[in-house]
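Student: Can you read through this structure? Questions will come right after.
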Amino acid sequence: MHWIKCLLTAFICFTVIVQVHSSGSFELRLKYFSNDHGRDNEGRCCSGESDGATGKCLGSCKTRFRVCLKHYQATIDTTSQCTYGDVITPILGENSVNLTDAQRFQNKGFTNPIQFPFSFSWPGTFSLIVEAWHDTNNSGNARTNKLLIQRLLVQQVLEVSSEWKTNKSESQYTSLEYDFRVTCDLNYYGSGCAKFCRPRDDSFGHSTCSETGEIICLTGWQGDYCHIPKCAKGCEHGHCDKPNQCVCQLGWKGALCNECVLEPNCIHGTCNKPWTCICNEGWGGLYCNQDLNYCTNHRPCKNGGTCFNTGEGLYTCKCAPGYSGDDCENEIYSCDADVNPCQNGGTCIDEPHTKTGYKCHCANGWSGKMCEEKVLTCSDKPCHQGICRNVRPGLGSKGQGYQCECPIGYSGPNCDLQLDNCSPNPCINGGSCQPSGKCICPAGFSGTRCETNIDDCLGHQCENGGTCIDMVNQYRCQCVPGFHGTHCSSKVDLCLIRPCANGGTCLNLNNDYQCTCRAGFTGKDCSVDIDECSSGPCHNGGTCMNRVNSFECVCANGFRGKQCDEESYDSVTFDAHQYGATTQARADGLTNAQVVLIAVFSVAMPLVAVIAACVVFCMKRKRKRAQEKDDAEARKQNEQNAVATMHHNGSGVGVALASASLGGKTGSNSGLTFDGGNPNIIKNTWDKSVNNICASAAAAAAAAAAADECLMYGGYVASVADNNNANSDFCVAPLQRAKSQKQLNTDPTLMHRGSPAGSSAKGASGGGPGAAEGKRISVLGEGSYCSQRWPSLAAAGVAGACSSQLMAAASVAGSGAGTAQQQRSVVCGTPHM
């Protein structure tokens, strides 16, 4: 049996392996191809000829298709191998082709849809190339000397399904409609067509297949391959070759093979397993053929005789009175001396005229037809519960010599039967039955059987029209509406449930209540809001908003007032905005105070933000201006220090440097460009004009006349001759205190007043020792210094000379030539010869 199963399994596996050769196919169904202009993918005419005037192609295309199916590619390579296959069709038409008529193209060897069978598990993705070519010589190669009309590239995820997926591709000149799908071959199932299942009903299996390819056994078959039949239900010791069959194993029998076969020759026995013999009661022996209880099995004694087993299948019978024989089969009809029918010393008397032919006179204490019954007397105490009385035999109960008087609850000849006076129970309504049959009634009932319900309403009166209802050992008052309590003495207060809504006041009435409503509400329970808008109080197109005990009018543009009966003097825009916001807020259920608060905040918050922005802007601007002012003052202070340095040096070189720095606007815009080796000069990179050193008092008047021609703020540079005079009005303009945080040039050597020795030409050119002997002037000196020292210059209001004249003055001073008048002329720009 085992080798048959192995052979069956091997055959099935071999069949499955051999038949897995193709699992499904990809199908492409071409439907419509349109190329109305007869052009290729580059816009050229397929025929190569066109109308010169209209540009219309004169000829038509001869269209064939090439289809290539391959594995999924993120970027489709049109030149690589078609891994799933490719198909080249014959010429199917000209410019436009209707491919839905499959019968039309069968003669050309073209089958639509185009199928690409595969013998692997479908991966779920694909790449498809569909090309339309123009063929001029109807060759088999679609790409040789042909023109490409259209190329379609498709890459998609596609599941196995019998439904077609419709697509359409359009280009500048062409369009193509097509369908595609993937289906499994017959007997292949699953998402990849990889599960094989073939229906069969033969010796190798009996099954069908589900939609997913699972094996489903036919009725009556089971097993992995549905090759095992299901035997009849209850078949215990059997097998089957067909469904619902039960072929018994050796030693079993019956429809369900549940009966064992007895040992051969077993007569009076059973079995619980094959080939056994279990003897029935009264039988023994190897085959259960020996009778061990003849009396029980055969009952040989008749006429009431008693049988006794004597062993080995033998027995004896004890006959009842009046009978005789081995089996007590003979009835006695006379007083035979050998067989006396009367027992217990009874005397037999022949009476031929009777049926039995004799009669027995029993001895004292016995009775019965054959004197077989003992006569009892009171001495035997036969009465169990009663009183015993001796009587003559035959007069008592059943011929006995006594008679019993039974007490209540007992009966029977011997008072041994207890009477059940409570069965069935005579007491009703829950009464308790006593052994004597008397009923003890529960409270509320009376009578022999507790059948009477005591009227508990007697002596109890219900008030206010209530009705008394009698109950078991109690009563209940059914009150009329409006009253309650045990005797209906209390009035129902319907106001306890607070039926009045919206603050209404409740007044209790008889079985009713009355609500006194607040202003603005009405109804039985004050739940109805009175619509104050029902009368149309709003005029001039105003919208009425119902309120509690009031109304509110949302006025149209141009009107105001409680009822919109006044013309509005506010702007239309403001009214519309205000009332629109108010309407929306009130529609949202806000109170007037909330609406006002929201309106104030909606206006105030943007205003506060604008004010804060303005304050920040002004503070920044103020800081910027203060910074610029401090920077300007610092620059001015540094420039004055620079001029003072030139005066201190007293040389033509220093003046020339000052002229170059102060008058160099035609050069670079770098401002002051003193020698970087001079530590006493701070360079000015802003190229601003500075206040120069004052000239002599005599030059002040001439400077005032030439002030208009100066480009700077008007000032003079002293000549070398003036420098030689110790009492000259020449001085350095006083320096002002700088308010700027920037560092100033406070070198103490800058502000020494020139002495006669230090102001000589030698000192100017060589820087003699007199330069260090003059009085030191503090950088932070008083502002009145120059005005006290040179009152004439202060009166003229001259601060300095322009940079261009300063250069000329420096030249004259450096050479030592020219008079003071010439020097002044050069400085102020007035030519004097």
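Glycine too: its Cβ is placed from the backbone N, Cα and C atoms.
Per Swiss-Prot, the features are:
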type: DOMAIN; residues: 182-226; note: domain 'DSL'
type: DOMAIN; residues: 256-289; note: domain 'EGF-like 2'
type: DOMAIN; residues: 331-372; note: domain 'EGF-like 4'
type: VARIANT; residues: Lys398 to Arg; note: In strain: sonoma_017
type: DOMAIN; residues: 418-451; note: domain 'EGF-like 6'
type: VARIANT; residues: Ala443 to Thr; note: In strain: sonoma_009, sonoma_051, sonoma_053 and sonoma_054
type: VARIANT; residues: Leu662 to Met; note: In strain: sonoma_008, sonoma_015, sonoma_016, sonoma_032, sonoma_034, sonoma_038, sonoma_040, sonoma_045, sonoma_048, sonoma_050, sonoma_061, sonoma_073, sonoma_081, sonoma_085, sonoma_094 and sonoma_097
type: VARIANT; residues: Ala761 to Thr; note: In strain: sonoma_006, sonoma_022 and sonoma_040
type: VARIANT; residues: Ser787 to Gly; note: In strain: nps_6, nps_18, nps_34, sonoma_048 and sonoma_050
type: VARIANT; residues: Gly800 to Arg; note: In strain: sonoma_002
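I'd like to know what surrounds each of these features in this structure.
Tutor: Across the domain 'DSL' (182-226), the prediction's mean pLDDT works out to 91.
Secondary structure of the domain 'EGF-like 2' (256-289) per DSSP, as helix, strand and coil residue counts: 0 helix, 10 strand, 24 coil.
Remote same-chain residues near the domain 'EGF-like 6' (418-451) are listed as 385, 408-411, 471-474 (criterion: CB distance under 8 Å, separation of at least six residues from the stretch ends).
The number of other CB atoms found within 10 A of the CB of Ala443 (variant position), across every protein chain shown, is 11.
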Student: Residues sitting near the domain 'EGF-like 2' (256-289): Cβ under 8 Å, six or more positions beyond its termini, same chain?
Tutor: 232, 234-238, 246-250, 296-297
Student: According to DSSP, folded down to helix, strand and coil, what is Ala443 (variant position)?
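Tutor: Its secondary structure by DSSP: coil.
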Student: How do the residues of the domain 'EGF-like 4' (331-372) split into helix, strand and coil according to DSSP?
Tutor: 0 helix, 11 strand, 31 coil
Student: Counting each residue once, how many in the domain 'DSL' (182-226) are helix, strand and coil under DSSP?
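Tutor: Grouping H, G, I as helix and E, B as strand yields 0 helix, 20 strand, 25 coil.
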